[in-house]
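J.: Handing you this structure, nothing more for now.
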Amino acid sequence: MIMEIPAIKALSRYAQWVIWKKERDTKIPYNPNNGKKASSTDPLAWGDIDEAQAGLVRYGANGLGFVLTKSDPFVFIDLDHVLDENKRVKCEWARQLLKEIKSYTEISPSGDGLHVVVSGKLPDYIKHKTKFDDGSALEVYESGRYMTITGEVFDGRDDIKELDLSILGEFAEHKIETKNAPVQIESATTLDDEAIIDLMKRKGQWPDAPKDGDDWSSLDMSFANRLAFWCGKDIERMDRIFRQSPLMRQKWDRPTAGSTYGRITLKKACDFVDSVYDPALRNESDCPFEPYNEEGGPRNDKEEKDPLWLYKVLLTKGIEVWFDIKLEKYGIKRNNRVDYIAKSSLQQIVFEIIGKTPKNIAVPTYIGAYEPSKPEKWEEEGIKYINLFKPTPLMKVKPVKEMPEIVKNLLLNLFDYDAKSMGLFINWLAFIYQYKERTGVAWIFMGKQGTGKGLLVDLLKKIFEEHMSSNITDANLDSQFNPYLYNKLIVHLNEVSADNRKSRMLVKNRLKTWITDETLYINRKNMKEVEIKNFCNFIINSNETIPVDIEDSDRRFNVIECNNVLKEQEWWTTESYQEILNNAEGFAKYLAGIKVDRSKVNEVVMSEKKKAIVETTESVLKQIAKALTDRDIEWFLDNGLEGVVEKNIVNDFQWEELQEAITTGVIPNKYLMIIVEQILGDSKTITWIKRNIITPYQVGETTVVKMAGKPIRAIVVG
């Protein structure tokens, strides 16, 4: 298990994970939460390690990745093409480097390279990439890039070590620059040091003495940025003034990477700051940094008059932030997308914008609610809400009456030209598109591969975008976390496996709740459980014979058998796949133009395939009856009975009683109902059990027994 590796545990403390897919010769990072392309500079496109592992399966990615930022301590060293076919290091320079840098090392996805992760500081004179004559290469990064993670530990190096990376400078023969780049000094100021200090104090730019728990390095960097502006990037003057500040300490002169900690900090500030102070221009307002106090906010009257100063700065950048008092997380809306993030992630975003990391961020408080029929913001009973629903571009198109011909061909192929079922599905889909509500009915598409089941999902994904979860598998269903249901109109379950009784029970138990309940309980990693209104509608794709148990009285599922392979159809060409996706807008316009028959939205049809599933499900009743009669406790355990303990339906004492009841053949009614409900996935009354299991299969007869001194009705079997 990858999470058992100490290095991965260390990296997992940071919500900087992505997934990646190999496209041609490039590994492209993707957002693990929505499957869209990610950026190594956008924290909203990342997730925690659990979200990344779930996204890896959900979106069919090739692997995991970790994004390096300025706020984490990690440096990534990539040794490319250094392994032979036996996974031995073949390059002398790489062997020497590995002798010096003993930290977490793993084999790269290609199998011929090594990745080393170190906790440390990369010297600024080290070039990011060095190529060698033998075709190998060395790359080093500490921010603005992502690294692939395989978990294939090399040479037992499974932990991240804190090291002095100035050792990289000893590889000069391998074309790594060891000369410090000249510093560009732009000084327009004629003021002396005391005048600069006085000016900074009056402008609220002078730091206070750090307190216990303060991040000294961040305070150093923030003050150095200000000095770069006020001193015109004159490093000597910046250094003299820094030494007079409350931040000065022994670390400032500590030798680091061929220089000193202080010099490196000042050099970074000069590289970061764009403009400088010029007394002749009186351009004090050009300083890119707000005055700050010990809390990281402005230290002047502005703070008292406008506590939301930082919130407004973010608004000018197209970013709206609020604190959700229900989730206890920060909501952030950017580019018409809403995400919930931790305070640390928000601080990282703020740092990228204003060059400092405030400890406190004053923003409005709301409760985020997904309400398609509500305005962007509203208030009810004194509580302020912000709407998390944002229509996609294809949810705002003008209606038309004709469906694109090629989309019609796809649907006819899927439904085997069954006009009635196809009409019901289109009506169901149009209802979701127009009214954005839960229908209470799910559609199951079964049969051969290559019939267009996945293509239909891809088409709908183009229309609904973030309002649709796709490629949810059994692994997701078996997890305690269910973020894929959060604020979704359509959920696609892919390749649902039901090769055993326990799998079918799991799927049925979950689906029964999700399809019919008015609300859902959402569990996400590192977030409070939250109850939300249920808008979910389900499309299930499966190649299994029985994806889910269905009873004769079922009113939840429509089942379609798909046997027409697309490549065998006369109308299909090599361009048809892309042509169908290109007609997503046309199909959206058609859905917008349909006059929905609300009376048929929940209609289900007993198709031949559904009838076969019902018959198979009914045979399970016989199996339950036989297991009861045989007092076969192992059959019940193999078919998921232990789930009653996991769900806290019974306590440990009751669990022992229940098992004993099965093995002795005297089963109290209350336990019999629990047993049958757990196996079938539906709540059953004792009357139903007698009518459907006991009487037809002659399981036993009703009696009265004493339990804990009290008379209890029971069934005697066997």
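Each Cβ is built from the backbone N, Cα and C atoms, and glycine gets one as well.
Original residues fill every noted site, and no substitution is shown.
The model shown is predicted, which means the values in this text are computed figures rather than measured ones.
Pulled the feature table from Swiss-Prot, pasting it below:
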MUTAGEN   Asp78 to Ala  Complete loss of DNA synthesis activity
MUTAGEN   Asp80 to Ala  Complete loss of DNA synthesis activity
ACT_SITE  Asp80  active site, for polymerase activity
MUTAGEN   His115 to Ala  Complete loss of DNA synthesis activity
ACT_SITE  His115  active site, for polymerase activity
ACT_SITE  Glu139  active site, for polymerase and primase activities
MUTAGEN   Arg249 to Asp  Much weaker primase activity. No effect on extension activity
MUTAGEN   Tyr261 to Ala  Much weaker primase activity. No effect on extension activity
BINDING   304-718  DNA binding site
J.: List the Cα distance (Å, whole number) between Lys512 (DNA binding site) and His115 (mutagenesis position).
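T.: Rounded to a whole number, the Cα-Cα distance is 46 Å.
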J.: Out of Glu139, Leu460, Thr616, Pro668, the recorded positions in the record, which is closest to Arg249 (mutagenesis position) when you go by Cα distance?
T.: Glu139
J.: Under a three-state reading of DSSP, tell me whether Asn564 (DNA binding site) is helix, strand or coil.
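T.: Looking at the DSSP assignment, Asn564 (DNA binding site) belongs to neither helix nor strand, so coil.
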J.: Spatially, which candidate from the binding-site residues Lys408, Leu460, Asn564, Thr616, Pro668 is nearest to His115 (mutagenesis position), comparing Cα atoms?
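T.: It is Leu460, whose Cα lies nearest.
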J.: Of all the recorded positions given, His115, Arg249, Lys408, Lys512, which has the fewest Cβ neighbours within 10 Å once its own Cβ is left out?
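T.: Arg249, out of the recorded positions His115, Arg249, Lys408, Lys512, has the fewest neighbouring Cβ atoms within 10 Å.
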J.: Which number gives the other C-beta atoms within 10 angstroms of the C-beta of Thr616 (DNA binding site), all protein chains shown included?
T.: 14
J.: So, three-state DSSP: helix, strand or coil for Lys512 (DNA binding site)?
T.: helix
J.: Can you tell me how many other Cβ atoms are located within 10 Å of the Cβ belonging to Tyr261 (mutagenesis position)?
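T.: Neighbour count, Cβ to Cβ under the 10 Å cut-off: 19.
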J.: Hey, of Asp80, Thr616, Pro668, which of those recorded positions are within 10 Å of Glu139 (active site, for polymerase and primase activities), Cα to Cα?
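T.: Checking each Cα against Glu139 (active site, for polymerase and primase activities), the hits are Asp80.
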J.: Relative to the Cβ position of Asp80 (mutagenesis position), how many further Cβ atoms are located within 10 Å?
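T.: Its Cβ has 21 other Cβ atoms within 10 Å.
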J.: What same-chain residues, at least 6 away in sequence, bring their CB to under 8 Å of the CB of Asp78 (mutagenesis position)?
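T.: Listed in sequence order, they are Ser108, Gly113, Leu114, His115, Val116, Ala137, Leu138, Glu139, Val140, Tyr141, Met147.
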J.: Tell me the Cβ neighbour count for Asn564 (DNA binding site), meaning other Cβ atoms within 10 Å of its Cβ, over all protein chains shown.
T.: 17
